[in-house]
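Here the structure is laid out as structure tokens; the discussion comes afterwards.
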Amino acid sequence: MPKKAKPTGSGKEEGPAPCKQMKLEAAGGPSALNFDSPSSLFESLISPIKTETFFKEFWEQKPLLIQRDDPALATYYGSLFKLTDLKSLCSRGMYYGRDVNVCRCVNGKKKVLNKDGKAHFLQLRKDFDQKRATIQFHQPQRFKDELWRIQEKLECYFGSLVGSNVYITPAGSQGLPPHYDDVEVFILQLEGEKHWRLYHPTVPLAREYSVEAEERIGRPVHEFMLKPGDLLYFPRGTIHQADTPAGLAHSTHVTISTYQNNSWGDFLLDTISGLVFDTAKEDVELRTGIPRQLLLQVESTTVATRRLSGFLRTLADRLEGTKELLSSDMKKDFIMHRLPPYSAGDGAELSTPGGKLPRLDSVVRLQFKDHIVLTVLPDQDQSDEAQEKMVYIYHSLKNSRETHMMGNEEETEFHGLRFPLSHLDALKQIWNSPAISVKDLKLTTDEEKESLVLSLWTECLIQVV
């Protein structure tokens, strides 16, 4: 699932260190997807359905099943991840819980069969063959370059974190009980066939994962087989279960998921604190104290609810005329945890500025625009009440692919720059122009103009054209 979901497990062999990056490129030939842009990638992923049709009729509304009889696409899907890939992965140091789970659905419940510490391929294969266990591999984009390439483009397209998990299930077995997720799900069938059953949501657009009892979910509203090259989409909250029928080969599919905690409710929570902060500067009513002992009351008082209702109406009126919304966490959280740009080489172009040094007479343009956010926040280096606003630019060019979606909060750091609020208009010029002359930037002095573009160039955010 997207969003820093920390895998659980009892890895006791020396706290596992972050895995080293590997390139396990599959021999699937040229890509069957169009990577020219984020939108072209998504369009090719859901082909032949048109993007407009998808968002009008299916997104957050109902499942979409795309069954294809395309050998080339089936071969490409099969190159994304195979059961046999686990052997080379395990040789690099994979841990139960963190990287891999072994489980099986028994009497409607998930039974976890993990061992402690490192996962060894022979043990995984033994549990797979003898116990009919499903192998779940967490976030394979950390190691499989083509999944990195796909998910990086999808994160640009959705503006939301995109995670993935691989599920490998032997014949005559089911890994997970009926459940629903808190994410939008795209299933790509990679190997073998899988039997799927989908049910009406009990909680539409659910915000939490939950297992559902068979007797509560009724009869499936959709039932079908997925074959290599097929794609299935369903909204968060859709109850589902899947099994590999007896007598067939094992099944491998990858679940690509997004839009966790990315609702209007989440955005409201994220922006309202900044709105209150700004309004309180101008509205003395918001700065007056609450009644004595209000916090000691068991129930909300009529006075408190009436005052809060009035304040919310004031905030709504102010919001109507506001152009700048202060995002406190969502922007930073996304850009800080997302994948870095896909790079077929060593990634040097993302860490070392190249090309000409920008000068006053240069023409510059933004690069990696989908990997940068610009936001206005109170100065985080000031602790007093008179915090000035600053312009913050955060980017994901130096993010770690190896820790993507793995919940390593203590290892996460911001990458970016900070500028005075007076630089906002000039930065917007750079953001909104295909290319712009440095001397035309809306800053007072030539020194400020050169200093601004040099700072951006040093972070590999602009190039001279």
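Just so it is clear, glycine is given a Cβ too, placed from its N, Cα and C backbone atoms.
Nope, none of those substitutions made it into this model, it's the original residues.
The domain 'JmjC' annotation in Swiss-Prot covers 139-271 and rests on sequence analysis. Averaged over the domain 'JmjC' (139-271), the predicted model has a pLDDT of 97.
For His179 (mutagenesis position), the same-chain residues that are 6 or more apart in sequence and have a Cβ closer than 8 Å to its Cβ are Tyr209, Ser210, Val211, Glu212, Ile239, His240, Gln241. Under mutagenesis, Swiss-Prot gives His179 to Tyr with this note: Abolishes demethylase activity.
Residues or ranges marked as Fe cation binding site by Swiss-Prot: His179, Asp181, His240.
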Fe cation site shell beyond His179, Asp181, His240, criterion: Cβ within 8 Å of Cβ centroid: Leu176, Pro178, Tyr180, Val185, Tyr209, Thr238, Ile239, Gln241
Surrounding CB atoms that lie within 10 Å of the CB of His240 (Fe cation binding site), all protein chains: 22
Cβ neighbours of Asp181 (Fe cation binding site) where a neighbour is any other Cβ within 10 Å: 22
